[in-house]
Amino acid sequence: MSEDSSALPWSINRDDYELQEVIGSGATAVVQAAYCAPKKERVAIKRINLEKCQTSMDELLKEIQAMSQCHHPNIVSYYTSFVVKDELWLVMKLLSGGSVLDIIKHIVAKGEHKSGVLDEPTIATILREVLEGLEYLHKNGQIHRDVKAGNILLGEDGSVQIADFGVSAFLATGGDITRNKVRKTFVGTPCWMAPEVMEQVRGYDFKADIWSFGITAIELATGAAPYHKYPPMKVLMLTLQNDPPSLETGVQDKEMLKKYGKSFRKMISLCLQKDPEKRPTAAELLRHKFFQKAKNKEFLQEKILQRAPTISERSKKVRRVPGSSGRLHKTEDGGWEWSDDEFDEESEEGRAAISQLRSPRVKDSLSSSELFAAAEPMGTLLQVPEQISAHLPQPAGQMPTQPAQVSLLPPAEPAKPAQAQSSGERSQETKIPISLVLRLRNSKKELNDIRFEFTPGRDTAEGVSQELISAGLVDGRDLVIVAANLQKIVEEPQSNRSVTFKLASGVEGSDIPDDGKLIGFAQLSIS
């Protein structure tokens with residue numbers, strides 16, 4: 001008599017899983033549907049590249065252990081995990097309804113969003129279930145860290161579950177749960193990120209999820225997060241410097257928002273308060289008047305799932321291709337290729353498979369870097385001189401006549417013969433470097449001028465800022481604010497030749513912030 005498959009433990013053997021369509025991809029991983037033969041069940045497998053993270057295996061195991069102990073109807077069930085080559089595979093329950101983001105995209109594509117994407121009862125029903133899941137996580141000392149429509153999944157019965165909890169977000173932070181350290185890169189878009197997470201001054205708590213929840217509420221009504229049109233550094237700057245966003249932020253056609261009432265808007269504003277202590281808890285939000293409009297899962301099944309895209313419609317089939325990388329590759333037509341060790345390229349079978357199945361690959365820069373954790377920013381070729389010539393330091397209370405000079409200009413490169421230059425190299429020459437000077441006080445309260453160049457198209461604001469921090473010239477806590485203001489200048493150098501901004505590192509002791517004397521402030525200018 002054969003053993004009941006449901007009683008079997010989940011396999012940690014890669015060969016027991018038949019990988020199928022790609023159902024999601026992002027900066028940190030690829031999610032594929034798969035069939036587990038021993039269990040006779042379809043699952044979702046999230047494949048995360050371990051080479052790209054800075055997390056020890058001990059820390060990973062602790063986080064996986066926490067995930068395995070989470071049992072709640074509004075949290076996606078975690079089954080098991082194991083390592084395949086340089087990837088961590090997380091095996092989870094497959095929810096065939098897809099994500100709420102899939103639903104949003106489907107509605108927008110059909111042009112059915114002119115009076116708002118989802119109506120209030122639908123939003124209330126989905127978000128009430130999300131809050132139930134968040135309340136459970138928060139009570140158990142967990143922070144989700146990535147609440148958004150793309151991580152809210154729907155079952156075919158109308159059930160709502162939060163996905164992407166735990167290891168994937170943990171990996172994205174390099175295992176630094178409280179973010180007391182400085183992250184080297186931002187993974188993905190910061191559109192849903194709370195201000196206190198961006199600032200990286202202190203650790204953050206579960207109230208960061210409440211901010212993301214408020215942004216998600218806007219996303220469900222308008223179809224996108226408020227600052228979705230802007231590049232990441234601009235989003236950081238707008239979030240930190242502007243008043244909190246509202247339902248209207250970034251929406252051109254205000255007519256689409258008319259049907260949303262006061263209780264919905266009030267609920268959003270409660271979540272989007274810059275002071276995390278003023279935000280309600282998940283339990284408090286569940287008692288908010290807006291959630292009286294919530295219905296049951298049968299309502300979602302009828303209202304949403306019957307007109308939602310099927311799993312095959314929203315997925316990309318994977319073509320099997322001989323090779324040795326053991327990785328997925330995105331092709332120019334938007335499909336995916338899986339390269340593994342199954343075929344010998346020298347064999348007749350291998351050559352036949354290559355000729356039939358191989359598609360044109362996207363450029364090297366778009367292959368694995370698109371699928372897995374964001375790589376370190378491209379170097380900016382900034383060189384820190386071994387000896388820094390500095391003038392006499394000035395006391396904090398006085399404006400110096402000549403601040404200390406720090407040169408970060410790149411060394412001159414030998415000229416190439418004209419005939420040896422390619423058209424690509426010639427086009428790079430048209431990118432004129434912008435010479436900048438960052439004036440701020442060092443740890444001894446002495447005023448320094450840090451001179452450097454930024455080449456559009458080659459450098460990134462975050463990459464340059466990170467180099468300034470690595471060189472010990474800028475406090476690590478000021479990464480975000482320096483990068484955001486650098487981005488502001490290089491985007492519009494004609495109108496933003498000089499900006500003065502408050503530093504996240506603040507002032508020490510009895511010092512009083514002063515933007516004129518640059519105490520607790522910095523000035524970035526085009527020189």
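Backbone N, Cα and C define each Cβ position, glycine as well.
Annotated features, as they stand in Swiss-Prot:
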- 17-291: domain 'Protein kinase' (DOMAIN)
- I23, G24, S25, G26, A27, T28, A29, V30, V31, K46: ATP binding site (BINDING)
- D146: active site, proton acceptor (ACT_SITE)
- T185 to A: Impaired phosphorylation by WNK4 and activation. Knockin mice are unable to activate SLC12A3/NCC (MUTAGEN)
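Overlay of Swiss-Prot feature records on the structure.
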residue: I23; record: ATP binding site; DSSP (3 states): strand
residue: A29; record: ATP binding site; DSSP (3 states): strand
residue: D146; record: active site, proton acceptor; DSSP (3 states): coil
Inter-residue C-alpha distance, the residue listed as 'active site, proton acceptor' and I23 (ATP binding site) (nearest angstrom) | 18
When a 10 Å sphere is centred on the Cβ of D146 (active site, proton acceptor), how many other Cβ atoms does it contain?
-> 22
Within 10 Å of the Cβ of A29 (ATP binding site), how many other Cβ atoms can be counted across all chains shown?
-> 26
Candidate with sparsest Cβ neighbourhood (10 Å radius) among I23, S25, V31, the listed binding-site residues = S25
